[in-house]
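OK, Swiss-Prot features for this one:
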- Asn52 to Ser: Reduced molecular weight. Very little expression in the cell membrane (MUTAGEN)
- Asn96 to Ser: Reduced molecular weight. Very little expression in the cell membrane (MUTAGEN)
- Asn138 to Ser: Reduced molecular weight. Very little expression in the cell membrane (MUTAGEN)
- Asn168 to Ser: Reduced molecular weight and cell membrane expression (MUTAGEN)
Amino acid sequence: MLSSVMAPLWACILVAAGILATDTHHPQDSALYHLSKQLLQKYHKEVRPVYNWTKATTVYLDLFVHAILDVDAENQILKTSVWYQEVWNDEFLSWNSSMFDEIREISLPLSAIWAPDIIINEFVDIERYPDLPYVYVNSSGTIENYKPIQVVSACSLETYAFPFDVQNCSLTFKSILHTVEDVDLAFLRSPEDIQHDKKAFLNDSEWELLSVSSTYSILQSSAGGFAQIQFNVVMRRHPLVYVVSLLIPSIFLMLVDLGSFYLPPNCRARIVFKTSVLVGYTVFRVNMSNQVPRSVGSTPLIGHFFTICMAFLVLSLAKSIVLVKFLHDEQRGGQEQPFLCLRGDTDADRPRVEPRAQRAVVTESSLYGEHLAQPGTLKEVWSQLQSISNYLQTQDQTDQQEAEWLVLLSRFDRLLFQSYLFMLGIYTITLCSLWALWGGV
């Protein structure tokens, strides 16, 4: 009775065990596991992966500029973010895909295989990039290695044409140890495709990517020839923010100074106005000095622009001071007590009666008050009247000379203004020509 009950139970247990055994998979049963084990079991990453040691391993390079992070003109350093790709053939990592469940591509750890020792010659800082520990290997032994790199490289930055400057920085890739007989370099894409490819570039920074030209060359040294590929990153600065914050305010201040020439030469407000413009320009120049890049090699053209504009403002103020000085000296030479250098501002421009004339008027009043009591008073009154008449004639001559002198100074002021305007125009044309020549505008 018991045996009849246990028999079906044992049958169920055996069926369940068979099903579990069928559904359980072990890594040893995976074709991918067998393939990776077979490829790496006897692999030596210290040996260049060729069967014929006289055959060079060709490494194909490609580069995508992702972003321009920083341009340090003072330290001559460029920081860029690039996508870098290496492709080479490893003869020790090929297989027949039909023997491994039609697997045509596999990912392997980069640390377990041979990799070319490619470096960037212009590197000046430790590269920082995400750790991508795997590479793709296909059945023919072709390996693809992708590297997003943040490159901090040395670059000869020319800021003379700032803010319309165009920079050309190079990134040179070469093997640090292997000569061209062992490791050769080549382009993964044609240089024409690399030059005009901007699809990966983030064009929302201060710089615009113009092109990425590339050249192949062999560097000869005492140890032999080394293959190298140089990528020239050509970029142009977006000048709008600097034009608005630096150039336009400076141009406005220069135009305001030109407008001050329409004030009369003998107007006191003219010198005060020009002095205020000069002080305002000096404060503006000090506040904006941090926006101009500093370079040891050369001073940016905009620095010369600020200096010459300030020199023009000083020249304009000095010219007005000289004109007022001429007018002041002329008035001092015309009479004993000088007039003020500016007309119409005080009571000094009204005719003043000398003490002698004042006494004459008083005497005349007193004489008439006494009804001409003394017989000699008529002669004295006549003498005083003649003195007043002579003074008025002298005053008229002085006013006429002053008017003629003002006309002469106005003509001289107009001549100086035209000369000032001519020099300013020549300077503006020269500055724009230099910016266009150096900046490639």
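Cβ coordinates come from backbone N, Cα and C, glycine included.
Original residues throughout; no substitutions modelled.
Are these features on the surface or tucked inside, and what touches them?
Counting every protein chain shown, the Cβ of Asn52 (mutagenesis position) has 7 other Cβ atoms within 10 Å. Asn52 (mutagenesis position) falls within neither a helix nor a strand when secondary structure is assigned with DSSP, and so counts as coil.
Counting every protein chain shown, the number of other Cβ atoms lying within 10 Å of the Cβ of Asn96 (mutagenesis position) is 7.
Counting every protein chain shown, the Cβ of Asn138 (mutagenesis position) has 17 other Cβ atoms within 10 Å.
Asn168 (mutagenesis position) falls within a strand segment according to DSSP.
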With H, G and I counted as helix, E and B as strand and the rest as coil, say where DSSP puts Asn96 (mutagenesis position).
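The residue in question, Asn96 (mutagenesis position), is coil (DSSP, three-state).
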About how far apart, in whole Å, are the alpha carbons (Cα) of Asn168 (mutagenesis position) and Asn52 (mutagenesis position)?
41
